[in-house]
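All remarks here apply to the structure that follows.
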Amino acid sequence: MALLAAATLNPTTHLSLRSRAGRNSENLWLRSAASSQKSKGRFCNLTIRAGTPSKPAEPIGPVFTKLKPWQIPKRDWFDKDFLFGASTSAYQIEGAWNEDGKGPSTWDHFCHTYPERISDRTNGDVAANSYHLYEEDVKALKDMGMKVYRFSIAWSRILPDGTGKVNQAGIDYYNKLINSLIDNDIVPYVTIWHWDTPQALEDKYGGFLNRKIVDDYKQFAEVCFKNFGDRVKNWFTFNEPHTYCCFSYGEGIHAPGRCSPGMDCAVPKGDSLREPYTAGHHILLAHAEAVELFKACYNKHGDSKIGMAFDVMGYEPFQDSFLDDQARERSIDYNLGWFLEPVVRGDYPFSMRSLIGDRLPKFTKEEQEKLASSCDIMGLNYYTSRFSKHIDISSDFTPKLNTDDAYASSETKGSDGNDIGPITGTYWIYMYPKGLTDLLLIMKEKYGNPPIFITENGIADVDSDPTMTDPLDDWKRLDYLQRHISAVKDAIDQGADVRGHFTWGLIDNFEWSLGYSSRFGLVYIDKKDGNKRKLKKSAKWFAKFNSVPKRLLKTTNNNATVTVTSVSV
């Protein structure tokens, strides 16, 4: 989970980008950017389910308005095979940072070395103590009726030095977690890497700034496939690479904390206009190598899927103008397309190639062939949206961060002075469900309608009075989730191939540079009472929502959805 950055382009720079994503756009999944893609239109013939349309909620203004009873989503709006679940990541919940042979990660080092960079000067040493309390997490999932748990593997827990000898205690921990999930009829979806690179590799050669990490990541992925692949059938190679690159190597507010000299970060010895692209390039190469290995050696029966989870922000033009309309397109390119287009067609968006120049690395033909069509499934992490406002390319504006390269600003208020949606408990999340629907339709119309899971979606309570007087009465989170689940249904009704919705997060966790001051969980973690788990109102709603008997849900016959019956929850 993280705040997302904006992006942009001068409309005269690349004329092919003048059409908005949608009915006037070329389908980039079908368009071949290189000869490598002539036989790789994997998602071109997907079946689109028809369904009973949900009743849309009333538009959201600058304040919260209560949903009508018929607008609150029901489980029987969705096919019986649509998956509801929750997500977490290793560093944010596990704790046990140096137990049972685990090596330090970049986040261990960052929090211990630069505690002032965390808003409440905390760290993930204990976090929610899920390393010891994982059975309580599984119980919470079961109590809510969730069918999926998406979690990540701590690289340095199973490979303390990042490569070489495997730590069996780490393997044992994840085996116990996976087995417990399966015993409780919960499907594990595993993220191989969620920002916590082994510090040993950072010290050895600079982590993701060095191409050597591609082979080391491949070894790490193989350890995961070999030890867990008999039970884990759904994998995400990387989580939110866009946010990672921007925050870790651009602004430097996340581990390893690098930025350009003269900027305010932990390690002002980097290059905020070049290093984010270098790290991102190596992430994509590592993804391609891991996918090739997976398909050649660990999916011989074809019953497993692999992909990537992308952070996405919705965008609207700041005002009704050609320039802001194009700014919106560039913002989407820099936010989503940076990592999506390489795994779809084998190269970066045209707008990025035009504006970034030689700071953006190039792929070889062989690398393009490995990257193109390399995702069986895709995850979208959606929280909020912004207005995108054009910035002229001129001597008056000099990019200092990689996010400036897009020549567009992200605005919370439109040209009329109104917020894009109601502000939630977290300063950066404005509720705008339409942004999620729009993005899903872009995936359908521009990118070939790949199978999508909403792998993160939620809001935080701020852990201080008066914002969070009763941590269990999270009515704003409940309203937010209900509206966004409805937004997913709206996209499905328009043909988007969405397969599941996973709330972020299962439990309150260490929220990176915000420490424990922002609580995203469906389940409250009482740190004053041994990290005891307590279901919030939103969790209890999910328990009711998911309680509809399977026999009353929709069934699929001849690729068309038929509603057997309908119940209210």
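A Cβ is built for glycine as well, from the same backbone N, Cα and C atoms used for every other residue.
Summarising the annotation, Swiss-Prot assigns beta-D-glucoside binding site to GLN92, HIS194, ASN239, GLU240, TYR383, GLU456, TRP504, GLU511, TRP512, PHE520.
Secondary structure from DSSP puts GLU240 (mutagenesis position) in coil. As a published mutagenesis entry, GLU240 to Ala appears in Swiss-Prot alongside the note: Total loss of activity.
If you look up Swiss-Prot, you'll see GLU240 marked as active site, proton donor, on the strength of similarity to another entry.
In the three-state DSSP reading, PHE247 (mutagenesis position) counts as helix. The Cβ of PHE247 (mutagenesis position) has 25 neighbouring Cβ atoms from other residues within 10 Å, across all protein chains displayed. What Swiss-Prot notes for the published mutagenesis of PHE247 to Ala is this: 99% loss of activity with DIBOA-Glc and DIMBOA-Glc.
Quoted from Swiss-Prot, the note attached to the mutagenesis of TYR427 to Phe states: 77% loss of activity with DIBOA-Glc and 30% with DIMBOA-Glc. DSSP classifies TYR427 (mutagenesis position) as coil under the three-state reduction.
One entry in Swiss-Prot concerns the mutagenesis experiment TYR427 to Ala. Its note says: 88% loss of activity with DIBOA-Glc and DIMBOA-Glc.
While the structure shown retains the original residue, Swiss-Prot records the mutagenesis experiment GLU456 to Ala with this note: Total loss of activity. DSSP assigns GLU456 (mutagenesis position) to a strand in the three-state reduction.
Per Swiss-Prot, active site, nucleophile is recorded for GLU456, and the stated evidence type is sequence analysis.
What Swiss-Prot says about the mutagenesis result for SER513 to Phe is this: 16% loss of activity with DIBOA-Glc and 94% with DIMBOA-Glc. Secondary structure at SER513 (mutagenesis position), taken from DSSP and collapsed to helix, strand or coil, is helix. Within the same chain, residues at least six positions away from SER513 (mutagenesis position) with a Cβ under 8 Å of its Cβ are ARG117, ILE118, SER119, ILE253, HIS254.
DSSP assigns PHE520 (mutagenesis position) to coil in the three-state reduction, placing it in neither a helix nor a strand. According to Swiss-Prot, the mutagenesis experiment PHE520 to Tyr carries the following note: 43% loss of activity with DIBOA-Glc and 71% with DIMBOA-Glc.
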Fewest Cβ neighbours within 10 Å, where candidates are the recorded positions TYR427, TRP504, TRP512: TYR427
Euclidean distance between Cα atoms of PHE520 (mutagenesis position) and TRP512 (beta-D-glucoside binding site), Å: 12
Nearest-integer angstrom distance between the alpha carbons (Cα) of GLU456 (mutagenesis position) and GLN92 (beta-D-glucoside binding site): 14
Packing count at TYR383 (beta-D-glucoside binding site) (other Cβ atoms within 10 Å of its Cβ): 30
Maximum Cα-Cα separation in Å among residues GLN92, HIS194, ASN239, GLU240, TYR383, GLU456, TRP504, GLU511, TRP512, PHE520, which the record lists as binding beta-D-glucoside: 18
Other C-beta atoms that fall within 10 angstroms of the C-beta of GLN92 (beta-D-glucoside binding site): 25
Spatial separation of TRP504 (beta-D-glucoside binding site) from PHE247 (mutagenesis position) - C-alpha basis, Å: 20
